[in-house]
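Residues annotated as ATP binding site in Swiss-Prot: Gly84, Gly86, Arg87, Lys107, Asp119, Gly120, Arg170, Arg177, Asp256. The mutagenesis experiment Lys107 to Ala is recorded by Swiss-Prot, whose note states: Loss of AMPylation activity. Record note (Swiss-Prot), mutagenesis Glu130 to Ala: Loss of AMPylation activity. The unchanged residue is displayed. The mutagenesis experiment Arg170 to Ala is recorded by Swiss-Prot, whose note states: Loss of AMPylation activity. According to Swiss-Prot, the active site, proton acceptor annotation covers Asp246. Marked as Mg(2+) binding site by Swiss-Prot on the basis of experimental evidence: Asn247, Asp256. Here the residue is the original one, while Swiss-Prot reports the published mutagenesis Asp256 to Ala with the comment Loss of AMPylation activity. Loss of ATP binding. Here Swiss-Prot notes a mutagenesis experiment, Cys272 to Ala, with the remark: Abolishes formation of the disulfide bond. One mutagenesis experiment catalogued in Swiss-Prot, Cys476 to Ala, is accompanied by this note: Abolishes formation of the disulfide bond.
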Amino acid sequence: MTLSFVTRWRDELPETYTALSPTPLNNARLIWHNTELANTLSIPSSLFKNGAGVWGGEALLPGMSPLAQVYSGHQFGVWAGQLGDGRGILLGEQLLADGTTMDWHLKGAGLTPYSRMGDGRAVLRSTIRESLASEAMHYLGIPTTRALSIVTSDSPVYRETAEPGAMLMRVAPSHLRFGHFEHFYYRRESEKVRQLADFAIRHYWSHLADDEDKYRLWFSDVVARTASLIAQWQTVGFAHGVMNTDNMSLLGLTLDYGPFGFLDDYEPGFICNHSDHQGRYSFDNQPAVALWNLQRLAQTLSPFVAVDALNEALDSYQQVLLTHYGERMRQKLGFMTEQKEDNALLNELFSLMARERSDYTRTFRMLSLTEQHSAASPLRDEFIDRAAFDDWFARYRGRLQQDEVSDSERQQLMQSVNPALVLRNWLAQRAIEAAEKGDMTELHRLHEALRNPFSDRDDDYVSRPPDWGKRLEVSCSS
C-alpha cells in the first residue's frame, strides 16, 4: 500500500516554517517500532526492514515536504520570545482513509534555524522516555501524541555527559501549539493569528467553519479540551514537568515529554523537574498553570474575538475540570452515584496518604479489592496509623453500601480506572540503562507491559520502587 501525504501546513501557512531536510546520524539503526500503531496507520512492514531509512532521516517518502515550524512562548511564566522546532522536523502530513491527517514529526533530526544554542539532536535516553510515556498515556486512555519508532546511532551527543544520538518519530493529528499563536501576536501580526485560527477550525473543528460565532465556540472547546486533559493527568498522578505555553497542544493532547514523572508516594507538591526551583510546575499546581496558559492564548485572540466571549470561556475552565475530575475520582473510589459526602471522603483519604507517604497507584489499585461487607481491607497493612485508616475505612464502607451494587460490579469499574501499572521513572531508567549497553530486551518488554495497564501482574512492574528508584531527578536536557 502506498502512503499518501498532503502539504496543508506548507501550503496554507507559508510564514510559519522553514523548509529543510533532516541531517542523518552516523550508523543509524532502528531499535524499536510500534507495530500496533503502524498497522493502524497502514504503514507497510517493509519500511521497517531496510535500515534506518525514513526513521533516521536518511530518506523521505513520496509526498513528504519536510519543514521546521516557528513558534514562541512563555517559559516558567516569563516571555521567552522566538522558539520553534530546534531539533524536530515535520516530515509530512499523512492522509488517512477517513480523511483525517497524522503529522510525522522526526525529533533529533538536526540543526534548524530555530535551534538557538542547541545542536539539533536528541539522545537515546530522552527518546526512550518519550516513547514509553506517550504509549503509556495512550493505553491509560489519556489524549497524547504517539511514538512510532526509535533510531539509535554511533553519533555522540553531549549533554551532562556524552550520550548516543537518537531520533524519535512522533505522530499526532496536529502539532499546533499555544506558542504558534503567541509568536505572531507578539510580533503584532494579528492577521496571521487569525489565519492560524482559521487553519485550526478548517481542519480540526470543521463543524464550526461556517458558524458566525466560530471563534468563540472554537476557543471554548480548546478550554474544555485542556481542562479535561489536566483532570485526567491529576487522576492518574501524572506530572508533566514543563508546562510552558509552547508545550501546550491546541487539540488537548499531552505534548513534549521531558522531565515528567508519575507519583510514587502521594505528594501533592511533587516536583519532577529538577530545574523547577520554585515549583511552578508541581503536580498540584498543574490546573492553575493550564488556566494561566489559556489566558495567554486568549490574549492572542483578543484583536478579533470579543474579550467578554474569551473571558466567558475561561470562566468555564474550573467547572469543566472539576466535573471531569470529580467523575473520575468517584469511579476510582467505586462510587456509582454522587453523594454530598464524597468529596470529604476523598480529601480525608488524600490527607491520610500524604501523612503516610502512601503509594498513589498502589493505594487506589488495592482499594479496588475492597468488599463492602468485610471490615478487613488489603489496604490496611499499607498504613502505619491503623486507627486513622480504620476510621476512614468504616465510613468508606458505609458509603459503598448506599449504592446497592454488587462487589463484583463495583470492583470491575474500579479496576478499569485504577491502573496496576504506570510508567514510574525507575522502570524507564532501567530500560534506558540496558539500551545504552546495547540490550533492547527491557525496552520491548516494558512497552508490551504498558499496553495493559489495568491488568494485574505479579512482577516488579507493579511493586513499590526500590530505594534507588525514588526521587530520581530528571532534567530538561534531552
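Backbone N, Cα and C define each Cβ position, glycine as well.
If you take the CA of the residue listed as 'active site, proton acceptor' and look 10 A around it, you hit none of the recorded positions from Arg87, Lys107, Arg170. Separation of the C-alpha atoms of Lys107 (mutagenesis position) and Arg170 (mutagenesis position): 7 Å, rounded to the nearest whole number. Across the annotated binding residues for ATP (Gly84, Gly86, Arg87, Lys107, Asp119, Gly120, Arg170, Arg177, Asp256), the two most widely spaced Cα atoms sit 22 Å apart.
Spatially, by CA atoms, the recorded positions Gly84, Arg87, Asp119, Arg170 include one closest to Asn247 (Mg(2+) binding site), and that is Gly84.
In the three-state DSSP assignment, the secondary structure recorded for Asp119 (ATP binding site) is coil.
When secondary structure is read from DSSP and collapsed to three states, Asp256 (mutagenesis position) falls in the coil class. Under the DSSP three-state reduction, Lys107 (mutagenesis position) is assigned to strand. Across the fold, the C-alpha of Arg87 (ATP binding site) and the C-alpha of Asp256 (mutagenesis position) stand 12 Å from each other. Secondary structure from DSSP puts Gly84 (ATP binding site) in coil. Taking a C-beta cut-off of under 8 Å and a sequence gap of six or more, Arg170 (mutagenesis position) has these contacts in its own chain: Gly88, Asp103, His105, Leu106, Lys107, Glu130, Ser134, Thr145, Arg146, Ala147, Leu148. Of all Cβ atoms in the protein chains displayed, 21 besides its own lie within 10 Å of the Cβ of Asn247 (Mg(2+) binding site).
Considering only the recorded positions Gly84, Asp119, Asp256, Cys272 (mutagenesis position) has Asp256 as its nearest partner by CA-CA distance. Sequence-distant contacts of Gly84 (ATP binding site), defined by Cβ-Cβ distance under 8 angstroms and a gap of at least six in the same chain, are Ala68, Gln69, Val70, Tyr71, Ser72, Thr112, Pro113, Tyr114. Of the listed recorded positions, namely Asp119, Glu130, Asp246, the sparsest CB environment within 10 A is found at Asp119. In this structure, the CA atom of Asp256 (mutagenesis position) is 18 Å away from the CA atom of Asp119 (ATP binding site).
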